[in-house]
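Single-structure report; data block below.
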Amino acid sequence: MAFVLSLLMALVLVSYGPGRSLGCYLSEDHMLGARENLRLLARMNRLSPHPCLQDRKDFGLPQEMVEGNQLQKDQAISVLHEMLQQCFNLFYTEHSSAAWNTTLLEQLCTGLQQQLEDLDACLGPVMGEKDSDMGRMGPILTVKKYFQGIHVYLKEKEYSDCAWEIIRVEMMRALSSSTTLQKRLRKMGGDLNSL
């Protein structure tokens, strides 16, 4: 019986391989997905930016927080997940569907959802650490405040084409910053549980 159990455990571990760790691993496929999401956002461009310049706004992207080295492992994973979740929520709306090419929008939402699923393996163990909950909340609240400002802006501009174009460019900045964070996490051994 012990031999059969050992054999089954070995098969499970082998089947996961280096790209499908039981822990928290951002594979090369995850990074390719992040780059593809940026390309999709670039392809969603429908307007020349010139008529929309007067609608520009500084939304206060917490770029230093995301791209810098100030986040600890649990904070970085939580911030990355929150940014992707908020971006998904932004584009997975009725207003967004009316503004963009449906095929590109669906591909973007699918890509964001896949990245979120990849990160869920990382977020589970982190969320169980009660003593660091307060340390994660500050950065997460900063991300939520950033996206709340974006939602308010869209509503104030009545979801105009120019407003969506400004947001598309802003989301390219945000996803580019989150990609930088993902690369930093991956360089630290690839396995986020080892950070």
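Note that Cβ sites are derived from N, Cα and C of the backbone, with glycine treated the same way.
Packing around Asp29 (variant position) is summarised by its Cβ count: 12 other Cβ atoms lie within 10 angstroms of its Cβ, all protein chains included. Natural variation at this site is recorded by Swiss-Prot as Asp29 to Asn, annotated: In IFN-tau1D.
Under the three-state DSSP scheme, Phe88 (variant position) falls in the helix class. Every protein chain shown contributes to the tally, and the Cβ of Phe88 (variant position) ends up with 17 other Cβ atoms within 10 Å. Annotation of the natural variant Phe88 to Leu in Swiss-Prot: In IFN-tau1A.
For the natural variant Val169 to Met, the note given by Swiss-Prot reads: In IFN-tau1C and IFN-tau1D. Counted within 10 Å of its Cβ, the other Cβ atoms near Val169 (variant position) come to 16, all protein chains included. Under DSSP, Val169 (variant position) is assigned to a helix (H, G or I) in the three-state scheme.
Cα-Cα distance from Val169 (variant position) to Asp29 (variant position): 24 Å (rounded to the nearest whole number). With respect to their backbone Cα atoms, Asp29 (variant position) and Phe88 (variant position) stand 19 Å from each other.
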